[in-house]
Amino acid sequence: MALVPYEETTEFGLQKFHKPLATFSFANHTIQIRQDWRHLGVAAVVWDAAIVLSTYLEMGAVELRGRSAVELGAGTGLVGIVAALLGAHVTITDRKVALEFLKSNVQANLPPHIQTKTVVKELTWGQNLGSFSPGEFDLILGADIIYLEETFTDLLQTLEHLCSNHSVILLACRIRYERDNNFLAMLERQFTVRKVHYDPEKDVHIYEAQKRNQKEDL
């Protein structure tokens with residue numbers, strides 16, 4: 001849910017974005033996410049990919065308790081909030097312009113004892129990566145962040161920096177255009193990639209990626 005243009009073709013699809021609150025139930029909590037389509041656009045609404053990825057995390061598909069996780073292009077922060085409620089130590093990131101809105105959702109939905117293990121931090125892909133330790137996170141999460149082709153190289157550089165050989169990347173997305181497949185092809189040059197989930201109702205895929213080790217490349 002990064003700050004990118006987005007095409008929504010149906011009137012019904014747009015209506016849900018104009019609601020000031022989107023309410024969800026995850027991890028035995030009611031989560032109320034503020035939305036602000038009119039003023040902040042795509043970064044301030046909940047996209048289907050975030051819902052599907054949050055559901056996948058709640059299913060227990062990956063171990064979260066006690067693990068370090070980062071959400072990229074977090075937008076409203078739903079995925080990071082769910083990961084924190086499920087026990088992860090989460091860093092929730094987006095560009096500077098989105099941070100105050102993101103913080104408001106995190107503070108409204110996480111109990112104080114979980115907020116102490118959760119960080120909201122600026123991250124523009126490909127920039128100032130030195131503020132993050134190489135291979136810092138066990139789990140890297142992204143929902144609907146594969147979109148603008150001109151960001152692909154920076155996103156790959158960011159993933160490469162944040163991942164260790166043991167890190168797991170989970171990317172939730174719709175495959176709308178050829179450029180989406182192009183990104184997956186670029187990802188496969190540096191990572192082992194497999195599809196682990198598909199939601200037919202929302203037409204959202206989840207891909208898991210891990211760094212290729214040297215033995216695989218020989």
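Here the Cβ of each residue, glycine as well, is placed from N, Cα and C on the backbone.
Original residues only: the substitutions mentioned are not part of this model.
In Swiss-Prot this protein carries:
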type: BINDING; residues: Trp47, Gly73, Ala74, Gly75, Asp94, Trp125, Ala143; note: S-adenosyl-L-methionine binding site
type: MUTAGEN; residues: Asp94 to Ala; note: Abolishes methyltransferase activity
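Recorded features from Swiss-Prot, shown on the structure.
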{"residue": "Trp47", "record": "S-adenosyl-L-methionine binding site", "DSSP (3 states)": "coil"}
{"residue": "Gly73", "record": "S-adenosyl-L-methionine binding site", "DSSP (3 states)": "coil"}
{"residue": "Asp94", "record": "mutagenesis position", "DSSP (3 states)": "strand"}
{"residue": "Trp125", "record": "S-adenosyl-L-methionine binding site", "DSSP (3 states)": "coil"}
{"residue": "Ala143", "record": "S-adenosyl-L-methionine binding site", "DSSP (3 states)": "strand"}
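Pairwise Cα distances among Trp47, Gly73, Ala74, Gly75, Asp94, Trp125, Ala143, which the record gives as the binders of S-adenosyl-L-methionine, peak at 20 Å.
Cβ neighbour count for Trp47 (S-adenosyl-L-methionine binding site) (all protein chains, 10 Å cutoff from its Cβ): 24. Ala143 (S-adenosyl-L-methionine binding site): 31 other CB atoms within 10 A of its CB, across all protein chains.
Among the binding-site residues Trp47, Gly73, Gly75, Ala143, the ones whose Cα is located within 10 Å of the Cα of Asp94 (mutagenesis position) are Gly73, Gly75. Within the same chain, the residues at least 6 positions away from Trp125 (S-adenosyl-L-methionine binding site) whose Cβ sits under 8 Å from its Cβ are Leu72, Gly73, Thr151, Asp154, Leu155, Gln157, Thr158, listed in sequence order. If you count neighbouring Cβ atoms within 10 Å for each of the binding-site residues Gly73, Gly75, the highest count belongs to Gly75.
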